[in-house]
Amino acid sequence: MSRSAFTALLLSCVLLALSMPARADDLPYRFGLGKADITGEAAEVGMMGYSSLEQKTAGIHMRQWARAFVIEEAASGRRLVYVNTDLGMIFQAVHLKVLARLKAKYPGVYDENNVMLAATHTHSGPGGFSHYAMYNLSVLGFQEKTFNAIVDGIVRSIERAQARLQPGRLFYGSGELRNANRNRSLLSHLKNPDIVGYEDGIDPQMSVLSFVDANGELAGAISWFPVHSTSMTNANHLISPDNKGYASYHWEHDVSRKSGFVAAFAQTNAGNLSPNLNLKPGSGPFDNEFDNTREIGLRQFAKAYEIAGQAQEEVLGELDSRFRFVDFTRLPIRPEFTDGQPRQLCTAAIGTSLAAGSTEDGPGPLGLEEGNNPFLSALGGLLTGVPPQELVQCQAEKTILADTGNKKPYPWTPTVLPIQMFRIGQLELLGAPAEFTVMAGVRIRRAVQAASEAAGIRHVVFNGYANAYASYVTTREEYAAQEYEGGSTLYGPWTQAAYQQLFVDMAVALRERLPVETSAIAPDLSCCQMNFQTGVVADDPYIGKSFGDVLQQPRESYRIGDKVTVAFVTGHPKNDLRTEKTFLEVVNIGKDGKQTPETVATDNDWDTQYRWERVGISASKATISWSIPPGTEPGHYYIRHYGNAKNFWTQKISEIGGSTRSFEVLGTTP
């Protein structure tokens, strides 16, 4: 038998073995997968990511979701929980509240040690869910409805995952994806002396953890790959989970189609990696932000699907974890992690290069113009005197724009941050609370791998944007260049070295089965939040119209590939977020228009868009579009709108709605 034939036979045997049902009692783990809606306010709330005062929500393209994975070791009953969210960041406020809720509902089961929360870093979701002022500047303060929707949804996703615990097996695989990201700060990257293998500026590694049930069926997967979720530009006003959210949607909705299947596309060291392959907003590979979102998402899906379908390495062994809060203010760093000299971190400050934004993904302006920002004015302004000389020296090459760590009565950026590590058999997963550049993450990954090999660790996955958010982390060499990422590295030139020290120490603790010390406590600032974004006083319909009336009816007929556009008199979307529901339905009533109505699309589907606009002082218009996708059954359809309106006199919020006349889908264009 030839070598190629033998290899093919061996691969076939492996795949057959993986797909064969196994006795539940023989399986090493139980796992549960769950998903819940975390979509915030869909109108008149600043979006989180681009820091633009002008970018406010005005509808929904697709909803935001939390995807939870609960893993339980069969032998010990020990559990780990990983949640990936379609959010710009996991802010510490969210982490603290979620953990408080879990501890209250499941005492002794879930705590900071075994729950990791992560974000995809979409820039097209409503903001205002941080307790630190720096991240609420362009949103005009704290947005309680959005915050509660996020917390409630994350908790609900974990509850659903726990309710679905089943025996199963885990498999790890990896591969390279080289056409879905590009380094937006290549000159800074090239200053690193250790870029062998990374000369083109990207980290191509994708890691996939597959969840296989007792029948040998794939129940879900987590894919880690570094690329910013900025395919949608700062000109977009529709809520969107961006490219990673589309990858999840495509696998779950278009490919698997199995109830309960959950696919998460998580981040790693994406700090300087853009999906805009032409290095300008909304460009690359196409010149349309929606096409780019789908294409970059499809490329991530295709690689993850390929890896999950290959013969993978089975994950076997114990579950373990470590977690600690660390005060980053003046944290000492040992010489082996620096330039051979003892160093320390600085009080947090942002640099002038941050104000320009990232021109490749979307420039600022951060909402820093005090005359245009009542929230900033109420905080006392951006600059409060000349920064102390000690801070200027500590921050080295950075020209300080604002010393955010010295703001009173509370700092504008975190001082205490979470560091976390999971052990899942021979895999270690690191949870880091910031955006790490390619080499900042690679250095930590390599160092942890070296520290963990003696414990049988074969794979290290680095997950940024986890448990909290403290802007960027660059290498020492990149920091000196003071591009956007360097100006956004809060704690000074040795920030990456500090994280590397903390993760190596934690890896050693896991290896030696030692506890880690938490000497700091993350402050709860929920008492002290402000909001200058106006709410809903009341809703009025158009003169001579009623809520739910159709302002624009569909044509009599369309063909597949056409776009149907209709409009309704509606209320303000802030009245009801319609969590786990929808603002629209596309309904199929059959070829004769008389069959039982069947919903074929909602506001979570790629082919629909729900756009809201204010008309006059208190009226609202909802414009709904449906791009008829290939595979749509010919027949009669109508579009229904759901909304809510607030009465001025009683302040009561009531559900409203309306439906268009029916229209016919004829098939493809001749």
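Using the three backbone atoms N, Cα and C, a Cβ is placed for every residue, glycine included.
Residues or ranges marked as Mg(2+) binding site by Swiss-Prot: H61, D603, D605, T608. For H61 (Mg(2+) binding site), applying a Cβ distance below 8 Å and a minimum sequence separation of six or more within one chain yields S124, L238, I239, S240, F290, W606, T608, Q609, Y610.
Taking a C-beta cut-off of under 8 angstroms and a sequence separation of 6 or more, N84 (substrate binding site) has the following same-chain neighbours: A66, R67, A118, A119, T120, I222, A264, F265, A266. The feature substrate binding site is assigned by Swiss-Prot to N84, Q92, D111, S130, Y469.
Neighbour count (other Cβ atoms within 10 Å of the Cβ, all protein chains): 28 for H121 (mutagenesis position). Under mutagenesis, Swiss-Prot gives H121 to A with this note: No ceramidase activity; when associated with A-123.
DSSP classifies Y472 (mutagenesis position) as strand under the three-state reduction. The Zn(2+) binding site annotation in Swiss-Prot covers H121, H228, E435, Y472 and is backed by experimental evidence.
Taken residue by residue with DSSP, H123 (mutagenesis position) is part of neither helix nor strand, so it is coil. Looking at Swiss-Prot, you'll find the mutagenesis H123 to A noted as follows: No ceramidase activity; when associated with A-121.
Among the mutagenesis entries in Swiss-Prot is R184 to A, noted as: No ceramidase activity; when associated. R184 (mutagenesis position) carries neither a helix nor a strand DSSP state and counts as coil.
Within its own chain, S274 (active site, nucleophile) has N181, R182, N183, R184, V227, H228, T230, S358, E360, D361 as residues 6 or more apart in sequence whose C-beta sits under 8 angstroms from its own. According to its DSSP assignment, S274 (active site, nucleophile) is in a strand. According to Swiss-Prot, the active site, nucleophile annotation covers S274.
Listed in Swiss-Prot is the mutagenesis experiment E435 to A, annotated as follows: Slight ceramidase activity. When secondary structure is read from DSSP and collapsed to three states, E435 (mutagenesis position) falls in the strand class.
Its Cβ taken as reference, Y472 (mutagenesis position) is surrounded by 25 other Cβ atoms within 10 Å in the chains shown. The annotation that Swiss-Prot gives for the mutagenesis experiment Y472 to A reads: No ceramidase activity; when associated.
Y484 (mutagenesis position) is surrounded by 25 other CB atoms, counting those within 10 A of its CB over all protein chains shown. Quoted from Swiss-Prot, the note on the mutagenesis of Y484 to A is: Slight ceramidase activity.
According to Swiss-Prot, the experimentally introduced change V665 to D is described as follows: Abolishes enzyme activity. According to DSSP, V665 (mutagenesis position) is assigned to a strand segment. V665 (mutagenesis position): 20 other CB atoms within 10 A of its CB, across all protein chains.
When the C-alpha distances from D603 (Mg(2+) binding site) to the recorded positions Q92, H121, S130 are tabulated, the minimum falls on H121. Put simply, H121 (mutagenesis position) is 14 Å from S130 (substrate binding site) when counted between their Cα atoms. Not a single one of the recorded positions D111, H123, D605, V665 has a C-alpha within 10 angstroms of the C-alpha of Y472 (mutagenesis position). Listed in chain order, the extra residues whose Cβ falls within 8 Å of the Cβ center of the Zn(2+) site residues H121, H228, E435, Y472 are Q267, A270, G271, G464, Y465.
H61 (Mg(2+) binding site) carries neither a helix nor a strand DSSP state and counts as coil. Sequence-distant contacts of D111 (substrate binding site), defined by Cβ-Cβ distance under 8 angstroms and a gap of at least six in the same chain, are L99, L102, K103. Counting only same-chain residues six or more apart in sequence, the Cβ atoms lying under 8 angstroms from the Cβ of E435 (mutagenesis position) belong to H121, A270, G271, G464, Y465, S471, Y472, V473, E485, S488. Annotation note: D605 (Mg(2+) binding site) sits in a coil segment as assigned by DSSP.
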